[in-house]
Amino acid sequence: MSDSEDSNFSEEEDSERSSDGEEAEVDEERRSAAGSEKEEEPEDEEEEEEEEEYDEEEEEEDDDRPPKKPRHGGFILDEADVDDEYEDEDQWEDGAEDILEKEEIEASNIDNVVLDEDRSGARRLQNLWRDQREEELGEYYMKKYAKSSVGETVYGGSDELSDDITQQQLLPGVKDPNLWTVKCKIGEERATAISLMRKFIAYQFTDTPLQIKSVVAPEHVKGYIYVEAYKQTHVKQAIEGVGNLRLGYWNQQMVPIKEMTDVLKVVKEVANLKPKSWVRLKRGIYKDDIAQVDYVEPSQNTISLKMIPRIDYDRIKARMSLKDWFAKRKKFKRPPQRLFDAEKIRSLGGDVASDGDFLIFEGNRYSRKGFLFKSFAMSAVITEGVKPTLSELEKFEDQPEGIDLEVVTESTGKEREHNFQPGDNVEVCEGELINLQGKILSVDGNKITIMPKHEDLKDMLEFPAQELRKYFKMGDHVKVIAGRFEGDTGLIVRVEENFVILFSDLTMHELKVLPRDLQLCSETASGVDVGGQHEWGELVQLDPQTVGVIVRLERETFQVLNMYGKVVTVRHQAVTRKKDNRFAVALDSEQNNIHVKDIVKVIDGPHSGREGEIRHLFRSFAFLHCKKLVENGGMFVCKTRHLVLAGGSKPRDVTNFTVGGFAPMSPRISSPMHPSAGGQRGGFGSPGGGSGGMSRGRGRRDNELIGQTVRISQGPYKGYIGVVKDATESTARVELHSTCQTISVDRQRLTTVGSRRPGGMTSTYGRTPMYGSQTPMYGSGSRTPMYGSQTPLQDGSRTPHYGSQTPLHDGSRTPAQSGAWDPNNPNTPSRAEEEYEYAFDDEPTPSPQAYGGTPNPQTPGYPDPSSPQVNPQYNPQTPGTPAMYNTDQFSPYAAPSPQGSYQPSPSPQSYHQVAPSPAGYQNTHSPASYHPTPSPMAYQASPSPSPVGYSPMTPGAPSPGGYNPHTPGSGIEQNSSDWVTTDIQVKVRDTYLDTQVVGQTGVIRSVTGGMCSVYLKDSEKVVSISSEHLEPITPTKNNKVKVILGEDREATGVLLSIDGEDGIVRMDLDEQLKILNLRFLGKLLEA
């Protein structure tokens, strides 16, 4: 049958079906809407039967025609097949004209005809496509689709046609082939899919063709491919023998039907690049180079970058010689980064052209500053997480063409999250609604919901975080939440385009901050640093001789006003907190006592005329705060002699505790916890002798406990010993001996170790201090002799007990050797004894003389053998100790002899020079014993009267101008074995009984009570030695160390360097650097 006959036959069939359709529509109008839907089904069945009859007739008539090709050709679909027979133009034209005429006729009744046209015109459309007449095809489709849409035709002109309904027809169902995941060799996914296609083609016409339908290898999936098939056995048959699929032959997983559409879903990731943001190159000679975005072409998927060029000048130079040129080309060498130098290129023979603001060389554009501007594909750059280093920025340019620093920080990677909070005022900085202001209502990840402040916009709007920026106005009170000034608060005084100027509440400085680092707040900054260790206005120590006050807190540094009036910037780790000086006293220009929190006026110096409150006193310097001063937050420093107490006053409580009306300037002497006050008052017969000192009118403290040495019995500082600096009814401030740290402790956790007040106050064992100047040692009360009231031992006529030895033993020896009123020999406590829980005090007893006498006798005279003394050479012996320890050692200050004992008398100014007689250095032994016997004259020496009413005092009384430096090496309790710990190296002292072991070094293996199991290296054996016979080995530089005392006890680290008696240790736990005394460190055994 010819094509014309086919077309005529189809037309007749169409007319018949159209007439049937009209009759069916008349019937439909009579029925209800539900009934009409059911009626369409039999109609469709009749049409299908007619089509089948038509197909069978066509097959019978066309038996001689070659068989048709299958419509679904596997992997490749032919777009157009050319028929073997020649097609006549007139036949196509007739058919086309009939179609066009028919469409014009049926335009009025298109609702009834379009469905039938679609079904009947399928074959005719194939014939239309065979001829390439574009004009008539275009006219045909214009007329067909310009008047009405498919939705209007099918659904009666409804505009509510949803895309979801149309898409449901394309979704896979249970009757469709399934997708199976097959594990593949990574990187070979595409090649494996192609090899499966070739295998499918090869087996297509065999007895066992492959039963799979398709193979999918998505670009973003690594290590897997998807195979479409009805059964898993079909997949196994297809992948058998494919080398890249060996891993997945035994296990294939079926993709759920709901997830099958996601496999082929293409999500194009669009990089949101802005000009002046930073990227890096992925490949080529510019791999990993930093570049700046010049502009982006999203339509062409390209990006223009500004970068530092890499030009091979050697290659240009080698062009002169072809031989060298070919030799150079064999060895590829990545040229270094260097700015474009036009003069050098020309000197090497290169051709440089000019094009406006750019130079052209080898097809590349260079700026006049030497940067390369080149376009790359978007896939050739890395856009996420790009952070230019400081060196790269310096090489790129100091300030690259007005670069916006805010853009740099924004493009430093996705790890920087926004800091928007509900309640923030924001404005839109990008898009169509730019400059629209609003208030944040909610934050959901990167989506910010705001309520716009606009009269025409009443609904909430949602924006991405990058399109918003914080908005502030003048007068807002804000807090800095990030950056250098984090934690500071202040008032906004000026708002500029990219930053905000605010006036700090704390330091009264102007701060320049980015808007994104601010947040509205109502509270004021606490003035405490991030670590909570320091606060604004705190007195800190910069070095052993310099202190200062923190006037500005920053994230990593402090600004400190030192005692000389200079503001220095230091790191947090470089300062240490100064101990509390609230009770320090100084003298102003009119000899008034001034204290902390007093209001004073400055009458001299650079700050003359100012008035302020004293915050800190240190030596002769006072740190003052003035609310009228803006600089340094109102803090300034001046000398105390430049001050005068506001309103003036007489010396406070001076007559109660000073001699002759003298007001001491030293804060330590005037301190109520000092033993001199109690001793002096007791010595003068006041009823409060030894009661704890004077009071300055600040009666909130418990004076009974202040100054005592106590041991902490509970808590984290259990076992530590210190001196009570201040006390109330419930708590006490204790300065620890081991760490020089002052802490607050509950009084119920304290036990008194000893009393340091001379003046008759009894302690636990009836001893006042211990040795030295104690009145009673054993027994209780105030029994001056040793046993009861027996001054002579046997009868009442013998004043000296044995011979001329009045103070033979410790009991009746008020001082050690010289008189009780000898101002030249205060005889401080000599040493601690293990049978009494008494550690040496926090402060040594002051000397009654400034120059000439004993300026500071050592508090512990002899170091106890059980104490780990690292530097014993710094322990001068206490005067007067020879008689106490039955030795023949001498002291040039207190060793009177019968031949010529010298007893100094204080001059009116008490600035005399001690000059002992030459004979005073000889020790004459008593017939009764081998004890040095002091001359009787020593106990009868009377000092000359002083014009200022000065008289000799109890040892330890204050003296004008006397000073009390701390004794070196007295920071560790002598009878303590707390330093003993495992794994440290020790040395056996000469006090150990076994002489073969003495002097050997070893390592402590274990500690039980006071006994240590020590492995001796030399003798290669383990011995048990008491801790009192051991001493730790001092570590040296780069040694592994272990902290043996203090709050960091048991911590390990590496000793990096040594500065005097201190060592800088890098701790193993937190990698922090700490400065510790070498006596607190033990040397670990090297691995």
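A Cβ is built for glycine as well, from the same backbone N, Cα and C atoms used for every other residue.
Among the mutagenesis entries in Swiss-Prot is Arg246 to Ala, noted as: Reduces the affinity for Pol II elongation complex; when associated with A-247, A-249, A-250 and A-251. Its Cβ placed at the centre, Arg246 (mutagenesis position) has 14 other Cβ atoms within 10 Å.
Secondary structure from DSSP puts Leu247 (mutagenesis position) in a helix. The Cβ of Leu247 (mutagenesis position) has 14 neighbouring Cβ atoms from other residues within 10 Å, across all protein chains displayed. According to Swiss-Prot, the mutagenesis experiment Leu247 to Ala carries the annotation: Reduces the affinity for Pol II elongation complex; when associated with A-246, A-249, A-250 and A-251.
Swiss-Prot lists Trp250 to Ala among its mutagenesis entries, and the accompanying note reads: Reduces the affinity for Pol II elongation complex; when associated with A-246, A-247, A-249 and A-251. Cβ environment of Trp250 (mutagenesis position): no same-chain residue six or more positions apart lies under 8 Å away.
Look at Swiss-Prot and you will find 273-306 tagged as domain 'KOW 1'.
For the mutagenesis of Arg577 to Glu, Swiss-Prot gives this note: Reduces the affinity for Pol II elongation complex; when associated with E-578, E-579 and E-582. The structure shown keeps the original residue. Sequence-distant contacts (6 or more apart, same chain, Cβ under 8 Å) of Arg577 (mutagenesis position) comprise Gln533, His534, Glu538, Leu539, Val540, Gln541.
In Swiss-Prot, the entry for mutagenesis Lys578 to Glu states: Reduces the affinity for Pol II elongation complex; when associated with E-577, E-579 and E-582. The structure shown retains the original residue. DSSP assigns Lys578 (mutagenesis position) to coil, not to a helix or a strand.
Lys579 to Glu appears in Swiss-Prot as a mutagenesis experiment; the accompanying note says: Reduces the affinity for Pol II elongation complex; when associated with E-577, E-578 and E-582.
Residues annotated as RNA binding site in Swiss-Prot: Lys579.
Arg582 to Glu appears in Swiss-Prot as a mutagenesis experiment; the accompanying note says: Reduces the affinity for Pol II elongation complex; when associated with E-577, E-578 and E-579.
While the structure shown retains the original residue, Swiss-Prot records the mutagenesis experiment Arg582 to Ala with this note: Reduces the affinity for Pol II elongation complex; when associated with A-577, A-578 and A-579. Cβ-based neighbour count (10 Å, all protein chains) for Arg582 (mutagenesis position) stands at 13.
According to Swiss-Prot, the feature domain 'KOW 4' maps to 594-627. For the domain 'KOW 4' (594-627), the list of distant contacts is 537, 539, 547, 549, 561, 563, 565, 578, 581-588, 634-646, 667, 696: same-chain residues at least six beyond its ends, Cβ to Cβ under 8 Å.
Looking at Swiss-Prot, the entry for mutagenesis of Arg696 to Ala says: Enhances interactions with CDK9 and RNA polymerase II and enhances transcriptional elongation; when associated with A-681 and A-698.
A mean pLDDT of 87 is what the model gives for the domain 'KOW 5' (704-737). Sequence annotations record features per position, and here Swiss-Prot assigns domain 'KOW 5' to 704-737.
In Swiss-Prot, the entry for mutagenesis Thr775 to Ala states: Decreased ability to promote transcription elongation; when associated with A-784, A-791, A-799, A-806 and A-814. The structure shown retains the original residue.
Recorded in Swiss-Prot as a mutagenesis result, Thr814 to Ala carries the remark: Decreased ability to promote transcription elongation; when associated with A-775, A-784, A-791, A-799 and A-806.
Listed in sequence order, the residues of the same chain lying 6 or more apart from Lys578 (mutagenesis position) and placing their CB within less than 8 Å of its CB are Glu538, Leu539, Val540, Gln541, Val547, Phe618. Arg246 (mutagenesis position) and Arg582 (mutagenesis position) are 82 Å apart (CA-CA, integer value).
Under DSSP, the residues of the domain 'KOW 4' (594-627) split into helix, strand and coil as follows: 0 helix, 19 strand, 15 coil. Applying DSSP to the domain 'KOW 5' (704-737) sorts its residues as follows: 0 helix, 17 strand, 17 coil.
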